[in-house]
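**Q** Here's the feature list from Swiss-Prot:
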type: BINDING; residues: Gln20, His123, Asn169, Tyr301, Trp415, Glu422, Trp423; note: substrate binding site
type: ACT_SITE; residues: Glu170; note: active site, proton donor
type: MUTAGEN; residues: Val173 to Cys; note: 2-fold decrease in affinity for cellobiose
type: MUTAGEN; residues: Met177 to Leu; note: Small decrease in affinity for cellobiose
type: MUTAGEN; residues: Asp229 to Asn; note: 17-fold decrease in affinity for cellobiose and displays more acidic optimum pH than wild-type. No effect on optimum pH; when associated with A-253
type: MUTAGEN; residues: His231 to Asp; note: 3-fold decrease in affinity for cellobiose
type: MUTAGEN; residues: Lys253 to Ala; note: 7-fold decrease in affinity for cellobiose. No effect on optimum pH; when associated with N-229
type: ACT_SITE; residues: Glu365; note: active site, nucleophile
Amino acid sequence: MSAAKLPKSFVWGYATAAYQIEGSPDKDGREPSIWDTFCKAPGKIADGSSGDVATDSYNRWREDVQLLKSYGVKAYRFSLSWSRIIPKGGRSDPVNGAGIKHYRTLIEELVKEGITPFVTLYHWDLPQALDDRYGGWLNKEEAIQDFTNYAKLCFESFGDLVQNWITFNEPWVISVMGYGNGIFAPGHVSNTEPWIVSHHIILAHAHAVKLYRDEFKEKQGGQIGITLDSHWLIPYDDTDASKEATLRAMEFKLGRFANPIYKGEYPPRIKKILGDRLPEFTPEEIELVKGSSDFFGLNTYTTHLVQDGGSDELAGFVKTGHTRADGTQLGTQSDMGWLQTYGPGFRWLLNYLWKAYDKPVYVTENGFPVKGENDLPVEQAVDDTDRQAYYRDYTEALLQAVTEDGADVRGYFGWSLLDNFEWAEGYKVRFGVTHVDYETQKRTPKKSAEFLSRWFKEHIEE
């Protein structure tokens, strides 16, 4: 192990999302989001479940805060349920005081315990009423105004205690999984809608950031940014075709959001392939969008090998996987087909982002679902050897990126604090460092939680 340490200011903790943990879908005035609706559609969720109960964190949040405290974290990243705060979502719709009070109390408790809140405004749960009213993210003018209004209410209600804001979590997933292949809510299948939705989300993000900077930043002193998801990508072999495919895949996954937000324009390969199906920014919009994130929020889990080909335009006509040309695997297989352990890729990705986009990086999600863990009794599930090995590799890569390569990485959040509702997989896949018995809601720390607590204690300057 390296003797080098992360700076004293480095923050670490765990991340969650409202729909994955809260439950209580209609308690205290909350109304449905598109995920409540989507879960009711037959065949959409692998085990036929929903987030109706999840980890019951709307009621058990104090227990969650105490768990965070016991793990010694410095920060906690969580998301707000828009339809808990403005049940019907719109700028003319009534505000739900009970929803604001709930989050205010949670934030106050975190601050009291010395845990810094990192608050995500949108983690995929659009109020259903807005989807019904005007098609949600497909409607540029309406969606931007309603999101900005919601953001403003959150800045007003919580901004005196919250210094770290994230507008959107993983717009790639929202647009591609929600509007491209239909695997996630609202379940649309289209080859044009994802580009429209992406475009509108980038603009909604930029409008919310401008509002924060104009009206709140000076008195509240916080920072605001966005979280993008990306794997590290490596050419499958040494051919020019694989190298070009890798660059193209990176633009289609990451560049489609990062380039406009940090550089002010869409990447060249996307423009070339999509032509006039790619919406254009006006000069005024470019000015608004460019530089609209104070940091780079990164969700990353794995590395993929890339080769040219395939019919998937949303991915950039590439094929990806974990099997090398010689038949060996990149790393340990997880419970999700797309995820294997590969620590070196994490180090390379951190270096790439820091250099390419010139902003401090916060790793806002990183984690591993152990293969078959859901089938194990709790006594075995907590002895999560593969997850511990994953975190050992990834924390070491983080340390090397910061202390050896000089990458400006300022925070790290493990996914997730708890086993929870894993979207289309339902409750079959477990990402938590804390085991949850869904029958009783009993929380039991896994060995990986112990490992991370110890590692960060040893590797952050006193």
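Cβ coordinates come from backbone N, Cα and C, glycine included.
Substitutions noted, but not modelled.
Quick one: how deep are these features, and who are their neighbours?
**A** Every protein chain considered, the tally of other Cβ atoms within 10 Å of the Cβ of Gln20 (substrate binding site) stands at 26.
Applying an 8 A CB threshold to same-chain residues 6+ apart, the list for Glu170 (active site, proton donor) reads Trp124, Thr227, Leu228, Asp229, Asn299.
Long-range Cβ proximity for Val173 (mutagenesis position), meaning a same-chain Cβ under 8 A and a gap of 6 or more residues, is found for Trp124, Phe184, Asp229.
Of all Cβ atoms in the protein chains displayed, 20 besides its own lie within 10 Å of the Cβ of Met177 (mutagenesis position).
In three-state terms derived from DSSP, His231 (mutagenesis position) belongs to neither a helical nor a strand segment and is classed as coil. Around His231 (mutagenesis position), the C-beta neighbours below 8 angstroms that are at least 6 residues distant in the chain are Lys253, Thr300, Tyr301, Thr302, Thr303, His304, Thr320, Gly345, Leu349.
Lys253 (mutagenesis position): 23 other CB atoms within 10 A of its CB, across all protein chains. Taken residue by residue with DSSP, Lys253 (mutagenesis position) is part of a helix.
Cβ contacts within 10 Å of Glu365 (active site, nucleophile), excluding its own Cβ and spanning all protein chains shown: 24.
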**Q** How many Å separate the Cα atoms of Gln20 (substrate binding site) and Glu365 (active site, nucleophile)?
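**A** Given the Cα positions, Gln20 (substrate binding site) is 14 Å from Glu365 (active site, nucleophile).
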**Q** Does anything in the same chain, at least 6 positions from Trp415 (substrate binding site), have a Cβ under 8 Å from its Cβ, and if so what?
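**A** The answer is Tyr14, Ala15, Asn299, Tyr301, Glu365, Asn366, Gly367, Phe431.
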**Q** How long is the line from the C-alpha of Glu422 (substrate binding site) to the C-alpha of Met177 (mutagenesis position), rounded to the nearest angstrom?
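**A** On Cα coordinates alone, these residues lie 14 Å apart.
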**Q** Rounded to the nearest Å, what's the C-alpha distance separating Trp423 (substrate binding site) and Met177 (mutagenesis position)? Just drop the number here, would you?
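**A** Just about 11 Å between their Cα atoms.
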**Q** What number of additional C-beta atoms lies within 10 angstroms of the C-beta atom of Asn169 (substrate binding site)?
**A** 24
**Q** Any same-chain residues 6+ apart from His123 (substrate binding site) with CB under 8 Å of its CB? Would you list them in sequence order, or say none?
**A** Ala17, Ala18, Tyr19, Ser79, Asn169
